[in-house]
Amino acid sequence: MTDTKQLFIEAGQSQLFHNWESLSRKDQEELLSNLEQISSKRSPAKLLEDCQNAIKFSLANSSKDTGVEISPLPPTSYESLIGNSKKENEYWRLGLEAIGKGEVAVILMAGGQGTRLGSSQPKGCYDIGLPSKKSLFQIQAEKLIRLQDMVKDKKVEIPWYIMTSGPTRAATEAYFQEHNYFGLNKEQITFFNQGTLPAFDLTGKHFLMKDPVNLSQSPDGNGGLYRAIKENKLNEDFDRRGIKHVYMYCVDNVLSKIADPVFIGFAIKHGFELATKAVRKRDAHESVGLIATKNEKPCVIEYSEISNELAEAKDKDGLLKLRAGNIVNHYYLVDLLKRDLDQWCENMPYHIAKKKIPAYDSVTGKYTKPTEPNGIKLEQFIFDVFDTVPLNKFGCLEVDRCKEFSPLKNGPGSKNDNPETSRLAYLKLGTSWLEDAGAIVKDGVLVEVSSKLSYAGENLSQFKGKVFDRSGIVLEK
């Protein structure tokens, strides 16, 4: 333990021990134990170096770089499903075949709390107000059940790896237990935690303290998924289960097509090692990350990084050249994860976020609740590994926004991306499936179609000719 203390002092963090003599023996041990947990993963000197590098990286990327060549993905890497039902059917068959062989697993990023939604629960527990009152977790679980039903002769259980965070882990597990895992086998679900990183002062040279025995810490961003996969030995679990393909998505999109056979089939057909879904930008100036190439390497660029001229540029078909909006929905070949995971964890850059961080001042012994940003939180971005994948092994599939993307970011009554927009998108999609199946739906009527009944509009022929003349109906299996 004394080695831990020395490690932090040598890294210039003697302020952490300013009140050492006034701490009780128990508090001294607790402080050292907490510091050792942090330093066992990354030395304090390395963390401080990472923060300094992130500050430099931020300064270097704070303006539009005219020396960088930004282009759309080439046709060999980019394909649209819009108006392309023949290809969609082909990919569906390929993906469903892989699911039937037990080769597909799903990773869900579900570490967020529903704070902005006015809820203290994990975001996945949130009820968007459907007639069925189903939560996001239940909707997603039932999509897996439906897929398993479609290959039931194979007796497949799709492994579901759910990444939580320190604040949401216990509540998430309890929620699944209370609901009997929504009909899934408990053994096919694995919970694991996202990592955390210490917070720094604005100079990036000192750690901030939460209280006399703890550093202030925060989640390490969606890019922390890779280190979490490594530290929780998921690759070894993929091997044990015979998994070859991994589908990754975020909890807050009610339209997510979990373990999407079409997307998986797209990657298999073209031999892609990493693939991502995109939705078409609504207009040239929609503030959304764009999937593109930077100096002929795949990447995601922020809207703020490109000039107005480039944002508005159109191709020969009159479409925006840069139109592939990022929805953080990925495919990974397990062989890629085995090969590159270590180097990703070692080499991925950190990004800084200046935040108002409640802190304890060990010199004065006082707590501060700042009204202005007083510190730096570090985070990693999941797409920062894209440029390590050869362009011919990287794919992007454009999907229909109305069918696949309705994020839940903001609370009830807000301008967009709220429970109302999510609920409407979900009900409209199910209702459109019924109409496609030959049902007669009166104007203004919306029907909820359970994910257990239909995954993507199939299995609804029994409603042909049936009249739906009121909203609030839930069609269950």
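Note that Cβ sites are derived from N, Cα and C of the backbone, with glycine treated the same way.
Those substitutions? Not in this structure, it's all original residues.
If you look up Swiss-Prot, you'll see MET109, ALA110, GLY111, GLY112, LYS123, GLN194, GLY221, ASP252, LYS377 marked as UTP binding site. Swiss-Prot lists GLY111 to Ala among its mutagenesis entries, and the accompanying note reads: Decrease of activity. Annotation of the mutagenesis experiment GLY112 to Ala in Swiss-Prot: Loss of activity. Record note (Swiss-Prot), mutagenesis GLY114 to Ala: Decrease of activity. The unchanged residue is displayed. For THR115 to Ala, Swiss-Prot lists a mutagenesis experiment annotated as follows: Decrease of activity. Here Swiss-Prot describes ARG116 to Ala as a published mutagenesis experiment; the accompanying note says: Loss of activity. Record note (Swiss-Prot) on the mutagenesis of LYS123 to Ala: Loss of activity. The substrate binding site annotation in Swiss-Prot covers ASN222, LYS409.
Locations of recorded Swiss-Prot features on the structure.
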residue : record                 : Cβ within 10 Å
MET109  : UTP binding site       : 22
GLY111  : mutagenesis position   : 28
GLY112  : mutagenesis position   : 23
GLY114  : mutagenesis position   : 19
THR115  : mutagenesis position   : 12
ARG116  : mutagenesis position   : 15
LYS123  : mutagenesis position   : 24
GLY221  : UTP binding site       : 21
LYS377  : UTP binding site       : 24
LYS409  : substrate binding site : 16
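Of THR115, ARG116, LYS123, all annotated as mutagenesis positions, the residue with the shortest Cα distance to MET109 (UTP binding site) is LYS123.
Neighbours of THR115 (mutagenesis position) among the recorded positions LYS123, GLY221, ASN222, LYS377, defined as a Cα within 10 Å of its Cα, are LYS123.
When other Cβ atoms within 10 Å of the Cβ of ASN222 (substrate binding site) are tallied across all protein chains shown, the result is 21.
Distances between the Cα of LYS123 (mutagenesis position) and those of the binding-site residues GLY221, ASN222, LYS409 are shortest for LYS409. Proximity note: of the listed binding-site residues (GLY221, LYS377, LYS409), LYS409 have a CA within 10 Å of the CA of GLY114 (mutagenesis position), given in sequence order. For LYS377 (UTP binding site), the nearest neighbour among the listed recorded positions (GLY112, ASN222, LYS409), judged by C-alpha distance, is ASN222. The two recorded residues, GLY221 (UTP binding site) and GLY112 (mutagenesis position), show a Cα separation of 10 Å.
Across the structure, GLY111 (mutagenesis position) and ASN222 (substrate binding site) are spaced 9 Å apart at their Cα atoms.
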